[in-house]
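**Student:** Below is the structure I would like to discuss, written out as structure tokens.
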Amino acid sequence: MKFQKMGDSNTWDLVGEQQQRKKSRSPSRASRVDSELLVGVENAAELEALGLGKEQLEEEARRHKKQRSKSPALENIRKTSIHLLQKFGAIPKKKDDSVLLFRFHDIPDIPLESLCIRPKEFFEEPKVFSFRDMGREQQKAEVNEKCSYLFRGTSFDHDDHFELPTETGRVPEYDHFCPIHGSRRRLPRNKLVTMQTLMHSVDDEDNEDLAYIYGHDFLAKLVRKKKREMMSGTEKERANKIKRKIMSNLWILSVAFLFLFTAFNGLQNLQTSVNGDLGSDSLVALYLSLAISSLFVPSFMINRLGCKLTFLIAIFVYFLYIVINLRPTYSSMIPASIFCGIAASCIWGAKCAYITEMGIRYASLNFESQTTVIVRFFGYFFMIVHCGQVVGNMVSSYIFTLSYSQALRGPEDSIYDSCGYQFPKNLSDLTELAESNLARPPQKVYVAVCLAYLACVIISGMIMSMFLNALAKDARNRKMAQKFNSEIFYLMLKHLINIKFMLLVPLTIFNGLEQAFLVGVYTKAFVGCGLGIWQIGFVMACFGISDAVCSLVFGPLIKLFGRMPLFVFGAVVNLLMIVTLMVWPLNAADTQIFYVVAAMWGMADGVWNTQINGFWVALVGRQSLQFAFTKYRFWESLGIAIGFALIRHVTVEIYLLITFFMLLLGMCGFLAIENFDHIIKFWHHLIHTSCPEKEPLDDRNSDFE
């Protein structure tokens, strides 16, 4: 009979931990060993061919981490904000159960006798008397103590009367840290978070380095850098030349759109104030035709004529639209608006196709992801185009200010009873001061503004025709027989039964309603009525600056905070502005409030323009960017058309209430999409509990099936 003594082995080896428990429960990139750490094995061969070993990766990771950690204050702010958002439930907590495993060489076994000498005698120190010992003596000897086998070796399975001859027996005691029975064994529990643990991760810096080293973004940068270094001189020069041409075409396209929409946005903001009901009706026709034609016309025009010719024809239609605005009548404005809406759908569709093709070509030359490059190019494009809102409004206000004598004197410090949310449907109910502020400008001044916008459109067409390069595939498409492609229309009908798509429709329509409110209601009932038509451009320029800056900033912020905080921020800002306009007794002396409301509205509009468009891309899929942009443009244009139609039939207060409830409905739909899986599971569970499944038929009934 062989016995195992206490000093011969480690006590915890007796627990007999299974081999499966030593593996990571959720293997990640950081929980693999040696060569498996190389980005999921499929890229390991490519990295080895490029000469990127483990040492090179670690060196590059340390260098990049040193560059990233130059501002610890910003890093602490980022971590604190993420933790607060997780506490409030705005973003989900990341659960990472991975265990870092490392492969080391086995340590050779060293016999203990060569280093230590066992004592020949053991002495037991006398114990201090305690009443607890009296109770222990009365216990039965055969009572099984928890964890006793950990301290008695293999003698636990034998008789208790056997005593070791050379070693004093040890009284079994309860181990609080026993991994099986101990009360203080490691259990998954929520730990208290202090400021120190908040600023510094629980894991050490080495683990964080490993997670960064073997991240796909980091490895993609190294692979791109290595592939560029391996290119020959001729190939590198040719690739750089093509990339410079692509970037120049992108900036040329952006500047041409800047001049075009400088004219269109500036004239659009004056329609309801200068042309009255004719202006709102023409905008309804324009955006309704844009929404409908976006399903059929753009694909046919692009395939038949190519992107560049589509741009030029659309610019010519915009030119005719502005010319007709010199002498606006119902018989001329409504048809011109319909054709302008069709041209708008074509020019936006051609823009998406042109930028997408440039992004794909640039990504192949620069060894980057196509989606990353396309999104970056769209960001550059809209950064330039949104500045057109600023320039166009500044042009109109500057020309109007030179001609209006009222602009020389300041606004009166009094409450305007017929302006703001109390703006009447019948203009005859306006006060004399409000009526003078909304008086149509002299024809010469209005013609001067339109001529300035015509010059911008001509410059846009010249830039597009002389400097923009045509796509190579446009020449191939023109040789093929073209016909109307109804694929997008069929896809639109097919996705009408998709629950997720329909849940996002109310928020997209609200995006159109809030734009129509700002262009058609705020410019007339608030700014024009209180300050005068000559001030509309200045206030809308403030909106344009805020919209452009926030559209540029909110794009990268989604990577830090996620989609939910940005949507909540935009909704809260819009709700506050709507409530403010509903209770604000308009006083023209409070000039700052007009600009603050426009700036805050621009912040919210920056959220909707960037995030809703990206949300449609996420739902539809990045493989069909054209269809995603078409769906977004369709529902947004439909919302704008509905908004301009409501201006004729409801008061300002009712319009604000409709916008308020549409925003609440849209946010409910957005929250339902974000928690769609949980809602479906709850719904199935509710149906299963309320309507249990029927018992299977017996053999007699099954014969009749």
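Numbers run from 1 along the shown chain.
Glycine residues also receive a Cβ, built from the backbone N, Cα and C atoms like all the rest.
The following feature annotations were taken from Swiss-Prot:
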type: MUTAGEN; residues: Ala49 to Val; note: In n200; confers 'rubber band' muscle contraction; when associated with V-562
type: MUTAGEN; residues: Gly388 to Ala; note: In e1500; confers 'rubber band' muscle contraction
type: MUTAGEN; residues: Gly562 to Val; note: In n200; confers 'rubber band' muscle contraction; when associated with V-49
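Walk me through where these features lie, including what they touch and how far apart they are.
**Tutor:** Residue environment of Gly388 (mutagenesis position) contains 22 other Cβ atoms, counted within 10 Å of its Cβ in all protein chains.
Cβ-based neighbour count (10 Å, all protein chains) for Gly562 (mutagenesis position) stands at 16.
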**Student:** Distance between Gly562 (mutagenesis position) and Gly388 (mutagenesis position) at the Cα atoms, whole Å?
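**Tutor:** Cα to Cα, Gly562 (mutagenesis position) and Gly388 (mutagenesis position) are separated by 29 Å.
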